[in-house]
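What Swiss-Prot says about this one:
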type: BINDING; residues: ASP556, ASP560; note: Mg(2+) 2 binding site
type: BINDING; residues: ASP556, ASP560; note: Mg(2+) 1 binding site
type: BINDING; residues: ASN701, THR705, GLU709; note: Mg(2+) 3 binding site
type: MUTAGEN; residues: VAL661 to Leu; note: No effect on the catalytic activity
type: MUTAGEN; residues: ILE664 to Thr; note: Changes catalytic activity. Converts ent-copalyl diphosphate to ent-pimara-8(14),15-diene and diphosphate
type: MUTAGEN; residues: ILE718 to Val; note: No effect on the catalytic activity
Amino acid sequence: MILPMSSACLGQFLRASPRGMIEQFNRAPPLRVSIRGAAGVEKSLGLGRNAGSQQGMQKNQLQDKIRKQLREVQLSPSSYDTAWVAMVPVQGSHQTPRFPQCIEWIMQNQHDDGSWGTNLPGSVVNKDILLCTLACVVALKRWNTGRDHISRGLNFIGKNFWVAMDEQTIAPVGFNITFSGLLNLATGTGLEFPVMQTDIDGIFHMRKIELERDAYGTASSRRAFMAYVSEGLDSLQDWDQVMAYQRKNRSIFNSPSATAATVIHGHNDSALCYLDSLVSKLHGPVPVMYPQNAYSQLCMVDTLEKMGISNNFSCEISDILDMIYRLWIHNEEELMLEMGTCAMAFRLLRMHGYDISSDGMAQFVEQSSFDDSIHGYLNDTKALLELYRSSQIRCLEDDLILQDIGSWSARVLQEKISSKMTHKSEMLGVEYALKFPVYATLERLEQKRNIEQFKTKEQLKIEGFKLLKSGYRGAITHDEILALAVDEFHSSQSVYQQELQDLNSWVAHTRLDELKFARLMPSITYFSAAATMFPSELSEARIAWTQNCILTTTVDDFFDGDGSKEEMENLVKLIKKWDGHGEIGFSSECVEILFYAIYNTSKQIAEKAVPLQKRNVVDHIAESWWFTVRGMLTEAEWRMDKYVPTTVEEYMSAAVDSFAVGPIITSAALFVGPELSEEVFRSEEYIHLMNLANTIGRLLNDMQTYEKEIKMGKVNSIMLHALSHSGGGRGSPEASMEEAKREMRRVLQGSRCDLLRLVTRDGGVVPPPCRKLFWFMSKVLHFVYMEKDGYFTADGMMASANAVILDPLQVTLLPSGLGTL
C-alpha cells in the first residue's frame, strides 16, 4: 500500500524520530485509565486483566446484564404521561376515572421529598421533575383523592418553583406550554400554590412568548409541534386538526399524554382504544412514547457498536436486526415515521448486509421533510445528523435519493455551525461528522472517542436524561456498557503494544532497517490494522496486514528510484520464480534483503494459516506479490523512458496493481475466520473487490500527490485526464486540471459505492468477514489521504496512532461513581 508519507513533513518526522512510536512505546508507563472527577481532580485507576472485576462486577456479569436488556426492552415509566392518562374519565361519567390503576401507581410512586419523576438519588431538581410533580398533583386533584400526596407535592413545587422560571435550565420539549397548561388546570380546580402571584404570572408570560414566537421550522412544523404538545393548549387547540396526526395505532405521535388529552377533549373512540391497549399491556404506568421497542433496540445496537463491544452480543444483535428488517419491509409506522429512527435503521440494516433499497428514505429527499416537521421546529440536530450519516451508505452511484438527502442535510448542518446557535456539545458532533464521513472513519479511534464521551448514571443525575416531553431514560444500561468497554479497550491496548514490539523485532530480523531508503513505520502501519481489525483475537490478521504494509511501502520506494533498472528487473524475476529463486541469484544485497523479507514473511504467514485454511496458501500470496511488482516495474520503465501513457486506461492497467493492496488483504484474509477455497481466490467477485480497493487507493493517492509527481517526472490519472481534455493544448491548464480532479472524484465515488455494495450484499462466493477487509482498507485509505484541513500530517497520524495503541482512556466520572466501573 502506498502511503502519502514521502512528503517533506513526514521526512522531517522520521529524521526526528527514526524509530517512530517504538521509542515512545519503550518509554511508556504501565497502562492506566485516567479518571477525571467532578471537581476536575484527576485520578488514575490501575487496571489488571479485568477492570470490571476490580470494580466489583465480573465481566460475564456485565455481559449478562446487557444481554438481558437487549432481549427484554424495559420501558421507563413517565409520571407525566401516566398522570394525563389517569385524568381520562369513563365515557358518560366525568366523576369516574377510566384507568384507576394509573391513579394507584401515582400514589405509590411519590418520592420522599414530595416529587414525582426520574429524580434518581442525588440528582438535582429540574424542570422535568417539576412538570411530572405538577401533572400528578393535578391528576389526583381531578379525582379528589390522595390529599396528603397533593399537599406534599404542592409543597415541593412551592420550594422549587424558581426552577420553572430559570431559562438556563434544560427543559423538556414544549415545557413552557405543557407546564403552564397544567398550572392553568390546577388553578381552575382550586389548587393553591405556595408561590407569589408574580411568579405564576411569569409562567403565563413565558407561555405567551412561546405561542407567539417564530421557531426554526415552518408553519407546517409549528402545527405539528402544537399537536404534539396539545395537552398544554386546552381550549386554544383545534382538536379536529390534531386528529390529522393520528397514526395507525390510533395514537397522536405515539404520545400517551397527547392522546389522552385528545380523548378528554373530544372523546375520540379510536384514540381511546390506543390507551386501553397501552394500560392493559403495562398494567398501570405508561412511558413517554409508545411503541418504542424499535427505537430502544436500535439505540442499544448502535451504542454497543460505537463502544466497541458489539462482538459479545452478535446473536442478540442479529435477532434485533431481523425484527427491524421485518418492520422495514412491512413499512411499519413505528420505524418509518420517525426521521432519526428510520435513518438509523437504514444505516444499521444496510451495513449488516440486509437487502434494502433506499426507497424507504425517499420521504426525506426534500429539506421540507425536516423543516415542516417537529424536528425542524425544535432544531433537532440529532435526527439531522443521523439522516446525514445514513445518506453516506450509498451502494449505487446514481442513488439520487441518498445523494439529495446528503446534499441538503450537509448544507443545513453547515449552517448550524455558521450560525453558532447549536449547543456546544452538539456543535462538536456536527463538526466531526462533516469532517469525517462514514467511509473515512476508523472504528477503534471512534470507539475511544465514544467511550470517553459516554455518560454514566452519575453524570445523568447532573446533566439530565434525554428529554422528550418528559424525561426518557431509554433502555441503555449505562454503567455496565461503560465498564465493559473500558475493560475491553484496556485489554486490547495491552495486546496491541505486545504486537507492536513483535513487529519491531520482525523489522530487525528481516534486515529492512539496513535499507537506507526504507520508510519504516511499524507504528503508523500497525495503527491502520488495529483501528479496523480491533478485536484481540484477530492478532495474526493485524500482524500479517502490518508486515505487508511495511513491505509494500518499502518496495514502492525501491521502484520509485532507489533501485537501478537492473535491480528492479532482478527483484521481479525472483518473485515470479519464487521457490526457484536460487536459479536466478541476486544482483545486489539490497535486492537480496527485499526478496527474502517478502519470501520468508509470506511463507511464515502461510504456515500460520494452515490450521485455519487446511492447506498451504503461499501461492496466493506469491501471486499477489507478482501482480504488484509487475505493475511497479511498468511504471518505473515509463518514468525512466519518459514515456507517457496515451490514456488513463493504459495508465490504470499498471497503476491499479502497483498500489499494492493485494499482498496486504490476501495475507490478512487468511486469519479472519472462514476457510478460503481456491474458488474464492479465483472468483470474479474476489478479483473485482481487489480491483476496486486498488482503484480507490490509486485515485486517492493521485489526487493528493499529482503536483509532486509531475515535478518528479511521474505520470498519474489526474495529469493524463487533464491532457486528454485540454483541447490539444488550447484550453486553460488550470481549468483542465480542475475538471480532471472532478472526474476522478466521480470515478472514486462510483468505485466506493460498488465496493460497499459488494461488501454488504447477501450471498456471494467471498465470505463476509473477508469482504469486510476490503471495506476496512477503503476506510483506511480515505482516512490517510484526507485532504480537508491538512489532517494527514506526521503529528496528526502520530496522535491517532497513540490514541489507539498507547494513550490511556480519559474517562470522566464523579468520585461517587468510581465504584460502578
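From the backbone N, Cα and C atoms, a Cβ is placed for every residue, glycine too.
Here the original residues stay in place, and none of the substitutions has been built in.
Worth saying up front: this structure is predicted, and the values here are computed from it rather than measured.
Annotated features, which come from Swiss-Prot, shown on the structure.
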residue	record	DSSP class
ASP556	Mg(2+) 2 binding site	helix
VAL661	mutagenesis position	helix
ASN701	Mg(2+) 3 binding site	helix
GLU709	Mg(2+) 3 binding site	helix
ILE718	mutagenesis position	helix
Next on the checklist: Using a 10 Å cut-off on Cβ-Cβ distances across all protein chains shown, tell me which of the binding-site residues (ASP556, ASP560, GLU709) has the largest neighbour count.
Outcome noted: ASP556
Checklist entry - Given the mutagenesis positions VAL661, ILE664, ILE718, and counting only Cβ atoms in the protein chains shown, which has the most within 10 Å of its Cβ? => result VAL661
Checklist entry - Around THR705 (Mg(2+) 3 binding site), how many other CB atoms lie within 10 A of its CB? => result 19
Item to check | Shortest C-alpha distance to ASP560 (Mg(2+) 2 binding site) - which of the recorded positions VAL661, ILE664, GLU709, ILE718 | outcome: GLU709
Item to check | Distance from ILE718 (mutagenesis position) back to GLU709 (Mg(2+) 3 binding site), taken between C-alpha atoms, in Å | outcome: 11
Item to check | Pairwise CA distance, ILE718 (mutagenesis position) versus THR705 (Mg(2+) 3 binding site), rounded so that it is a whole Å | outcome: 10
Checklist outcome for this item: So ASN701 (Mg(2+) 3 binding site), by the Cβ count within 10 Å over all chains shown, scores 22
Checklist entry - If you measure from the Cα of THR705 (Mg(2+) 3 binding site), which of the recorded positions ASP556, VAL661, ILE664 is the nearest? => result ASP556
Item to check | Rounded inter-Cα distance in Å - ASP556 (Mg(2+) 2 binding site), VAL661 (mutagenesis position) | outcome: 12
Checklist entry - Can you tell me how far the Cα of ILE664 (mutagenesis position) sits from the Cα of ASN701 (Mg(2+) 3 binding site), in Å? => result 17
